[in-house]
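Below is one structure, written out as C-alpha coordinates; the observations come after it.
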Amino acid sequence: MIGRLRGIIIEKQPPLVLIEVGGVGYEVHMPMTCFYELPEAGQEAIVFTHFVVREDAQLLYGFNNKQERTLFKELIKTNGVGPKLALAILSGMSAQQFVNAVEREEVGALVKLPGIGKKTAERLIVEMKDRFKGLHGDLFTPAADLVLTSPASPATDDAEQEAVAALVALGYKPQEASRMVSKIARPDASSETLIREALRAAL
(Lines of atoms letter the chains of each structure in order from A and count residues from 1; the text may use other names and numbers.)
(Lines give C-alpha, C1' and ligand atoms only; values in the text may rest on other atoms or scores of the structure.)
Protein backbone atom coordinates (compact mmCIF):
# COMPACT_ATOMS: atom_id res chain seq x y z
CA MET A 1 0.00 0.00 0.00
CA ILE A 2 2.47 2.65 1.18
CA GLY A 3 5.87 1.87 -0.33
CA ARG A 4 7.70 5.18 -0.14
CA LEU A 5 7.47 8.45 1.79
CA ARG A 6 9.06 11.76 0.93
CA GLY A 7 8.50 14.49 3.49
CA ILE A 8 9.73 16.58 6.38
CA ILE A 9 10.93 14.99 9.61
CA ILE A 10 8.81 16.37 12.45
CA GLU A 11 10.09 14.32 15.36
CA LYS A 12 12.71 11.64 16.04
CA GLN A 13 12.09 9.32 18.98
CA PRO A 14 14.15 6.20 18.30
CA PRO A 15 13.20 3.81 16.88
CA LEU A 16 10.22 5.94 15.73
CA VAL A 17 10.30 8.87 13.34
CA LEU A 18 7.36 11.14 12.46
CA ILE A 19 7.38 12.30 8.82
CA GLU A 20 4.92 14.84 7.44
CA VAL A 21 3.85 14.24 3.85
CA GLY A 22 1.22 16.51 2.34
CA GLY A 23 -0.02 17.66 5.72
CA VAL A 24 -0.30 14.10 7.09
CA GLY A 25 2.09 12.81 9.75
CA TYR A 26 3.26 9.21 9.32
CA GLU A 27 4.75 7.38 12.30
CA VAL A 28 7.44 5.04 10.99
CA HIS A 29 9.36 2.33 12.87
CA MET A 30 12.97 2.14 11.67
CA PRO A 31 15.90 -0.16 12.48
CA MET A 32 18.56 1.82 14.31
CA THR A 33 21.08 1.16 11.53
CA CYS A 34 18.72 3.14 9.27
CA PHE A 35 17.67 5.65 11.93
CA TYR A 36 21.28 6.86 12.35
CA GLU A 37 21.26 8.08 8.75
CA LEU A 38 18.18 10.29 9.00
CA PRO A 39 18.64 14.05 8.66
CA GLU A 40 17.71 16.32 11.54
CA ALA A 41 14.13 17.38 12.34
CA GLY A 42 12.88 20.00 9.90
CA GLN A 43 14.75 18.49 6.95
CA GLU A 44 13.43 16.38 4.10
CA ALA A 45 13.83 12.60 4.09
CA ILE A 46 12.97 9.79 1.70
CA VAL A 47 12.02 6.50 3.35
CA PHE A 48 11.11 3.19 1.70
CA THR A 49 8.34 1.54 3.69
CA HIS A 50 6.65 -1.77 4.38
CA PHE A 51 3.06 -1.67 5.64
CA VAL A 52 2.01 -4.26 8.23
CA VAL A 53 -1.62 -4.82 9.24
CA ARG A 54 -2.41 -6.54 12.55
CA GLU A 55 -5.67 -7.08 14.37
CA ASP A 56 -4.84 -4.31 16.82
CA ALA A 57 -2.69 -1.97 14.72
CA GLN A 58 -1.51 -0.81 11.31
CA LEU A 59 2.24 -0.19 11.31
CA LEU A 60 4.75 1.33 8.91
CA TYR A 61 8.35 0.13 8.89
CA GLY A 62 10.89 2.33 7.15
CA PHE A 63 14.29 1.87 5.51
CA ASN A 64 16.86 3.99 3.72
CA ASN A 65 16.85 1.88 0.59
CA LYS A 66 15.03 -0.95 -1.16
CA GLN A 67 17.68 -3.52 -0.29
CA GLU A 68 17.14 -3.11 3.45
CA ARG A 69 13.39 -3.31 2.95
CA THR A 70 13.77 -6.49 0.89
CA LEU A 71 15.83 -8.10 3.64
CA PHE A 72 13.23 -7.11 6.25
CA LYS A 73 10.46 -8.68 4.14
CA GLU A 74 12.49 -11.88 3.79
CA LEU A 75 13.15 -11.95 7.53
CA ILE A 76 9.48 -11.78 8.49
CA LYS A 77 8.76 -14.77 6.24
CA THR A 78 10.90 -16.88 8.57
CA ASN A 79 8.98 -19.01 11.05
CA GLY A 80 9.00 -17.35 14.46
CA VAL A 81 10.23 -13.96 13.22
CA GLY A 82 7.75 -11.10 13.26
CA PRO A 83 8.24 -7.43 12.37
CA LYS A 84 9.36 -6.49 15.90
CA LEU A 85 12.08 -9.14 15.98
CA ALA A 86 13.16 -8.31 12.42
CA LEU A 87 13.45 -4.66 13.48
CA ALA A 88 15.63 -5.69 16.43
CA ILE A 89 17.85 -7.84 14.20
CA LEU A 90 18.47 -4.99 11.75
CA SER A 91 19.09 -2.61 14.64
CA GLY A 92 21.82 -4.79 16.09
CA MET A 93 23.42 -5.48 12.71
CA SER A 94 23.48 -3.72 9.38
CA ALA A 95 21.94 -5.56 6.42
CA GLN A 96 25.36 -6.60 5.14
CA GLN A 97 26.54 -7.74 8.58
CA PHE A 98 23.45 -9.94 8.91
CA VAL A 99 23.95 -11.44 5.46
CA ASN A 100 27.59 -12.16 6.30
CA ALA A 101 26.62 -13.80 9.60
CA VAL A 102 24.10 -16.04 7.83
CA GLU A 103 26.46 -17.01 5.00
CA ARG A 104 29.23 -17.82 7.49
CA GLU A 105 26.76 -19.62 9.77
CA GLU A 106 27.77 -17.50 12.76
CA VAL A 107 25.22 -18.71 15.32
CA GLY A 108 27.20 -17.06 18.12
CA ALA A 109 26.79 -13.61 16.58
CA LEU A 110 23.05 -14.02 16.00
CA VAL A 111 22.21 -15.23 19.52
CA LYS A 112 23.58 -11.96 20.94
CA LEU A 113 20.64 -10.13 19.36
CA PRO A 114 17.54 -9.60 21.57
CA GLY A 115 14.92 -12.33 21.16
CA ILE A 116 17.23 -14.69 19.25
CA GLY A 117 17.94 -18.05 20.85
CA LYS A 118 20.06 -20.82 19.41
CA LYS A 119 17.13 -22.54 17.66
CA THR A 120 15.93 -19.31 16.06
CA ALA A 121 19.48 -18.47 14.95
CA GLU A 122 19.90 -21.89 13.36
CA ARG A 123 16.52 -21.60 11.65
CA LEU A 124 17.43 -18.15 10.31
CA ILE A 125 20.66 -19.50 8.86
CA VAL A 126 18.97 -22.44 7.14
CA GLU A 127 16.00 -20.50 5.74
CA MET A 128 17.78 -17.27 4.84
CA LYS A 129 20.71 -18.98 3.09
CA ASP A 130 18.24 -20.66 0.75
CA ARG A 131 16.51 -17.36 0.04
CA PHE A 132 19.76 -15.53 -0.64
CA LYS A 133 20.50 -18.00 -3.44
CA GLY A 134 17.42 -16.81 -5.29
CA LEU A 135 18.34 -13.14 -5.01
CA HIS A 136 20.87 -11.01 -6.87
CA GLY A 137 24.36 -11.26 -5.42
CA ASP A 138 24.69 -7.54 -4.78
CA LEU A 139 21.18 -7.07 -3.42
CA PHE A 140 22.30 -6.59 0.16
CA THR A 141 25.20 -4.18 -0.21
CA PRO A 142 23.39 -0.89 0.50
CA ALA A 143 25.43 2.29 0.77
CA ALA A 144 23.90 2.89 4.20
CA ASP A 145 26.13 0.15 5.58
CA LEU A 146 29.13 2.37 4.95
CA VAL A 147 27.94 5.44 6.84
CA LEU A 148 27.26 4.25 10.35
CA THR A 149 29.63 6.86 11.72
CA SER A 150 27.60 9.88 10.60
CA PRO A 151 27.30 12.69 13.16
CA ALA A 152 24.53 12.30 15.69
CA SER A 153 22.29 15.06 16.95
CA PRO A 154 23.45 17.17 19.92
CA ALA A 155 23.26 15.67 23.39
CA THR A 156 20.16 16.22 25.50
CA ASP A 157 19.61 15.99 29.25
CA ASP A 158 17.51 12.87 28.90
CA ALA A 159 19.66 11.17 26.26
CA GLU A 160 20.25 8.15 28.50
CA GLN A 161 16.52 7.72 29.17
CA GLU A 162 15.76 7.96 25.44
CA ALA A 163 18.45 5.39 24.70
CA VAL A 164 17.08 2.98 27.32
CA ALA A 165 13.53 3.43 25.98
CA ALA A 166 14.72 2.70 22.43
CA LEU A 167 16.52 -0.48 23.51
CA VAL A 168 13.40 -1.65 25.37
CA ALA A 169 11.35 -0.99 22.21
CA LEU A 170 13.80 -3.19 20.32
CA GLY A 171 13.21 -6.11 22.68
CA TYR A 172 15.71 -5.73 25.50
CA LYS A 173 14.45 -6.00 29.08
CA PRO A 174 14.40 -2.66 30.98
CA GLN A 175 17.07 -3.73 33.46
CA GLU A 176 19.30 -5.05 30.69
CA ALA A 177 18.79 -1.88 28.62
CA SER A 178 19.73 0.32 31.58
CA ARG A 179 22.86 -1.74 32.20
CA MET A 180 23.87 -1.53 28.53
CA VAL A 181 23.51 2.26 28.46
CA SER A 182 25.21 2.86 31.81
CA LYS A 183 28.27 0.94 30.59
CA ILE A 184 28.93 3.33 27.73
CA ALA A 185 27.26 6.54 28.96
CA ARG A 186 29.09 9.86 28.88
CA PRO A 187 27.82 13.43 29.40
CA ASP A 188 28.35 14.69 25.85
CA ALA A 189 26.69 11.75 24.05
CA SER A 190 23.35 12.02 22.24
CA SER A 191 20.71 9.31 22.52
CA GLU A 192 21.53 8.05 19.02
CA THR A 193 25.22 7.75 19.91
CA LEU A 194 24.38 5.89 23.12
CA ILE A 195 22.08 3.48 21.27
CA ARG A 196 24.68 2.80 18.58
CA GLU A 197 27.46 2.17 21.09
CA ALA A 198 25.26 0.05 23.36
CA LEU A 199 24.25 -2.19 20.45
CA ARG A 200 27.85 -2.51 19.27
CA ALA A 201 29.02 -3.39 22.77
CA ALA A 202 26.31 -6.06 23.01
CA LEU A 203 27.75 -7.82 19.98
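A Cβ is built for glycine as well, from the same backbone N, Cα and C atoms used for every other residue.
Nothing has been swapped: the model has the original residues at all the noted spots.
Taken verbatim from Swiss-Prot:
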- 78-85, 114-117, 119-120, R123: DNA binding site (BINDING)
- Y36 to A: Partially complements deletion, tetramerizes, binds RuvB, branch migration by RuvA-RuvB is normal (MUTAGEN)
- E55 to Q: Reduced binding of HJ DNA, binds dsDNA, increases HJ resolution with RuvAB, 40% decreased chi resolution with RuvABC, 100-fold decrease in UV resistance (MUTAGEN)
- D56 to N: Reduced binding of HJ DNA, binds dsDNA, increases HJ resolution with RuvAB (MUTAGEN)
- P114 to S: Defective RFR, UV light resistant, resistant to MMC, may interact poorly with RuvB (MUTAGEN)
- T120 to N: Suppresses the RuvB 'P220S' mutation, restores wild-type phenotype (MUTAGEN)
- L167 to A: Does not complement deletion, tetramerizes, does not bind RuvB, dominant negative to wild-type (wt) (MUTAGEN)
- L170 to A: Does not complement deletion, tetramerizes, does not bind RuvB, dominant negative to wt. Alters conformation of isolated domain III (MUTAGEN)
- Y172 to A: Does not complement deletion, tetramerizes, does not bind RuvB, dominant negative to wt (MUTAGEN)
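Annotated features taken from Swiss-Prot, shown on the structure.
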residue	record	Cβ contacts under 8 Å, 6 or more apart
E55	mutagenesis position	none
D56	mutagenesis position	none
T78	DNA binding site	R123, L124, E127, M128
K84	DNA binding site	G115, G171
P114	mutagenesis position	A88, G92, L170, G171, Y172
K119	DNA binding site	none
L167	mutagenesis position	E176, A177, M180, V181, I195, A198, L199
Y36 (mutagenesis position) - helix vs strand vs coil (DSSP): coil
Distance, T120 (mutagenesis position) to G80 (DNA binding site) (CA atoms, angstrom): 7
Residues near G82 (DNA binding site) in space but at least six apart in sequence (CB under 8 A): I76
Collapsed DSSP category at L167 (mutagenesis position): helix
